[in-house]
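Database features (Swiss-Prot):
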{"type": "MUTAGEN", "residues": "Asp34 to Ala", "note": "Reduced endoribonuclease activity"}
{"type": "MUTAGEN", "residues": "Lys38 to Ala", "note": "Reduced endoribonuclease activity"}
{"type": "MUTAGEN", "residues": "Arg39 to Ala", "note": "Reduced endoribonuclease activity"}
{"type": "MUTAGEN", "residues": "Glu205 to Ala", "note": "Abolished endoribonuclease activity"}
{"type": "ACT_SITE", "residues": "Glu205", "note": "active site"}
{"type": "MUTAGEN", "residues": "Glu210 to Ala", "note": "Abolished endoribonuclease activity"}
{"type": "ACT_SITE", "residues": "Glu210", "note": "active site"}
{"type": "MUTAGEN", "residues": "His281 to Ala", "note": "Renders the protein insoluble"}
{"type": "BINDING", "residues": "His281, Cys283, Cys318", "note": "Zn(2+) binding site"}
{"type": "MUTAGEN", "residues": "Cys283 to Ala", "note": "Renders the protein insoluble"}
{"type": "MUTAGEN", "residues": "Cys318 to Ala", "note": "Renders the protein insoluble"}
{"type": "BINDING", "residues": "Gly604, Met605, Pro606, Gly607, Ser608, Gly609, Lys610, Thr611", "note": "ATP binding site"}
Amino acid sequence: MEIHPSLVVEPSYPDLIIHAGEVTLGEKDRNKMDSKKKRLEKARITEAACALLNSGGGVIVMQMSNKSEHPVEMGLDLETSLRELIPSSDLQAFIETKQQGDLFYIFVKSWSCSPKDGSTKPRICSLSSSLYCRSLTSKLPLDSKETFEFLERKKTCVKGSLTDGKGPPAKIPRLMYQNDLESNPAFEIFQSERLEYGQRLPFSESASIEFKQFSTRRAHEYIKSVIPEYISAFANTQGGYLLFGVDDESKRVLGCPKDNVDRDSLKAVVNEAISKLPVFHFCSSKEKVSYKTRVIDVFKEGNLYGYLCVIKVERFCCAVFSEAPISWMADKENGVYSLNTEKWVRMMVDIGPEAASSKQSSLDDLSKDFECQLSLSNSPPHCRPVYSKKGLEHKGDLQKRLFQVSADCFKYTPESLWRELCSQHERLENLISQQMCSFSCGLLILSRSWAVDLNLEGKQGVICDALLIAENSPPTLYTILEEQDELGQDYCTRTAFTLKQKLVNTGGYTGRVCVMTKVLCLSSQNNIETNGNSVSLIDYPRSYNLANIQEMEDLLQALVIVLLNFSSFLSDQLGCEILNLLTVQQYEILSKSLHKTRKLFVHGMPGSGKTIIAMKIMEKIKNTFHCERDSILYICENQLLRDFIRAKNVCRAVTRKTFMTPNFEVEKIQHIIVDEAQNFRTENGDWYMKAKRITQRMKTCPQIFWIFLDYFQTSHQKESGLPDFLHQYPKEELTKVVRNADKIAEFLQKISEKIRSNPPPIIPRESLNMVCEFNWSQGVSGTCKLLTSLGLEQMARYVAERCYFFLKNGYSAQDIAVLFSTEDEKDNNEDMFLREIRNRTSQIDDAYHLYMFDSIRRFSGLERSIVFGIDPRTAEKSIFHNLMLCLASRARKHLYILSKVPNPFNF
């Protein structure tokens, strides 16, 4: 990454503002300029525009060196440069200009590859791709569209060969290309030991042959300058021969005089120049450019005169660049910076989920079980694809539920928070109403901290933040302070900037957008705004106002993605980040005020997303209370779930047993999240009272104690340590199952009703009434099979056959769990099952099988696409159905329960 030396990103605005220094504007004045200065100014402006197009949009600010009282145009060379930068016929769709005094502004909208004209477009903008190809006798640079198509062809070629072979991405065979080169007429010259000065070659330049003459004494520098573009062109086409020392008109051998070069230095210069060429592989190869160099003696009148240098270049499997592509990005941490070759290619064609051909099963699951909410083919460069489970609400439906916009109606939302804030601060309603009096259509979306909602640190002294989304107005973020605070504007600016960036780069908003800021102080006698920098110093064009309800809804749908997104389990399987969306039920729990809800019991049905909410709430705790990682403690019962959470690095994660050891360090702990609490025990002491004491030590500082549990998944009959159900207050419920396929969810519902009708004595009956609200996201196909009256060897063979089927069809061992009733049964039978599987496939190595076999209890809280339950049973018959529920809910897509007895469930 190279930082731009002369472009400066302004840190104190809620937008990306790039200062480009002094620039001469106007066609007449620019034509009078020194050519070098003119070229440097054009480069600065184009590079700044490139950075903003690729980074979510923003503003270029220029100081006009030629003062003018009258409006001036940019200048034709600047307009042409910007038009060439943007791979779109409509420059004005992305660029607007405005002059204010001696400042000139270029307003840049984020690039998006939306193919409105029906053509495919690159994901990012670039000044140069540094990719070349041969066309007849010329080397041609590829423009943005050609580059995108070239890279897409290469990617598709590898993907096609991979899909056919069902294996890892293979190297593309080189033999056929080598045969072509050896049948080339230049091959005979390449094989020669000596040539005569003035000898006429029996062939001319072509798509695979290029002549270059040594016309300078600086032969080494000349070769270095020629090689990058020509080698890139040959390698990216069909390969070819580059001959140094031939006159391209007469086709006569001239060579390079031996007084200017020697044989070894010629080879060294060629090797050095080619070794520096960047390459990118879509396939598994790691090879650089394949070439051979021959330095051939040239004789004149019987004496050695000099040398002819011939480079034979083979066609490259993927892409060869003459240098790193020239493309820029910007952020407030690094300023304006260039992209390296690998990142540029990955962003250019965006190697998203569709490129994960080796994970065909996961791709199938994605296409069959999820609905796309945000596609890479119609979004800004930094966006990740967003999918929702089939049967869950679309982003448009979520927007209407959370942020409904109505014509001729202005609303404060959420209403409950608005009423609560007004009751707590008597002057607040009047203060905000004064600001809103001119708006008749839109929303004021209130939050105790928009910063925390955006995963930033909150700020003490902020009563609330309010986001205005209104007709004929740009989005505006209001921060209301209790007392005057000089850092209030910084907080508001930082929050507004993050919101604007996330609306584009996460939410996929493709319209023009800025977020204005206003800081109000409740204690001010005149209800005036606080002092501080304001983005209003830049007068944005009217096109940045939300013109109508449709534009407001588009922006609010992007906001829904910003607020409700979380990383999907498919991200790890596909090797690229994919986002899912929370349900409204999950979001409402997550939106609770932590200052008011210091303690909460969250009861959730199996597969309703309890652990996701636990992770998200820990992130919110960190930002609300400015916590270090070790201040937040996550406690669960089993080690696998502990390890899963620990890897997220948001908290300190331990098991209950570790938490209850006498020497467990609690000094730094301020907040505690308990997960899977129904399976906790008191054999090592009263964990609940210990956690409660820790989170009540500091009366002046709020400390959080949230407990997630599901009595339906209780897997023992011992005392859990939880308070009586009636004393579990406040309490929230998660009743929508979002994990499992339809047939598995139906099975879960049946077992849940069975448990409710005949609960184990240890479970409070009232806790099971939530099964009446049980529902799931329907539309996901899957398998739920019960096979009975089988012996263990039959089970092992069946599991092996199904594993072979799934592995052959693109699943991996990481997608499969084989669960036994107890750890002893797992230890006793694992080898037999593993042996049967390995007899059929070689895809199970030692690293994978460690995570493939486990006990039902130890696997609690985790999930897999495919789950086999091996002869599930319990010593305590009263909790048999609970254990079955725990087993079945682990399976996302395919569930197989294999039993020795004829009818284990009595359905």
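Glycine is treated like the rest: Cβ placed from N, Cα and C.
Original residues only: the substitutions mentioned are not part of this model.
Feature map: Swiss-Prot annotations on the structure.
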| residue | record | DSSP class |
| --- | --- | --- |
| Lys38 | mutagenesis position | helix |
| Glu205 | mutagenesis position | coil |
| Glu210 | mutagenesis position | strand |
| His281 | mutagenesis position | coil |
| Gly604 | ATP binding site | strand |
| Lys610 | ATP binding site | helix |
Candidates Asp34, Glu210, Cys283, Cys318 (mutagenesis positions) - the one closest to Met605 (ATP binding site) by CA: Cys283
Cα-to-Cα gap, Gly609 (ATP binding site) vs Glu205 (mutagenesis position), nearest whole Å: 66
From mutagenesis positions Asp34, Lys38, Glu210, His281, Cys318, the one whose Cα lies nearest Pro606 (ATP binding site): His281
Separation of alpha carbons, Cys283 (mutagenesis position) and Gly604 (ATP binding site) (Å): 45
Nearest-integer angstrom distance between the alpha carbons (Cα) of Asp34 (mutagenesis position) and Gly607 (ATP binding site): 69
Residues within 8 Å of the Gly604, Met605, Pro606, Gly607, Ser608, Gly609, Lys610, Thr611 Cβ centre (excluding the ATP site residues themselves): Asp710, Leu734, Val737, Val738, Arg739, Ser889
In sequence order, the recorded positions (Glu205, Glu210, His281, Cys283, Gly607) whose C-alpha falls within 10 A of Cys318 (mutagenesis position): His281, Cys283
Rounded Cα-Cα span from Lys38 (mutagenesis position) to Thr611 (ATP binding site), Å: 59
Lys38, His281, Lys610 as recorded positions, winner by CB count within 10 A: Lys610
Cβ-based isolation winner (fewest other Cβ atoms within 10 Å) among the binding-site residues Ser608, Thr611: Thr611
Using Cα positions only, nearest of the recorded positions to Glu205 (mutagenesis position) (Lys38, His281, Cys283, Gly607, Ser608): His281
Secondary structure at Cys318 (mutagenesis position), reduced by DSSP to three states: coil
Distance from Arg39 (mutagenesis position) back to Glu210 (mutagenesis position), taken between C-alpha atoms, in Å: 31
Cα proximity to Gly607 (ATP binding site), best match among mutagenesis positions Lys38, Arg39, His281, Cys283: Cys283
Packing count at Arg39 (mutagenesis position) (other Cβ atoms within 10 Å of its Cβ): 12
Least buried by Cβ count (within 10 Å) of the mutagenesis positions Asp34, Glu205, Glu210: Asp34
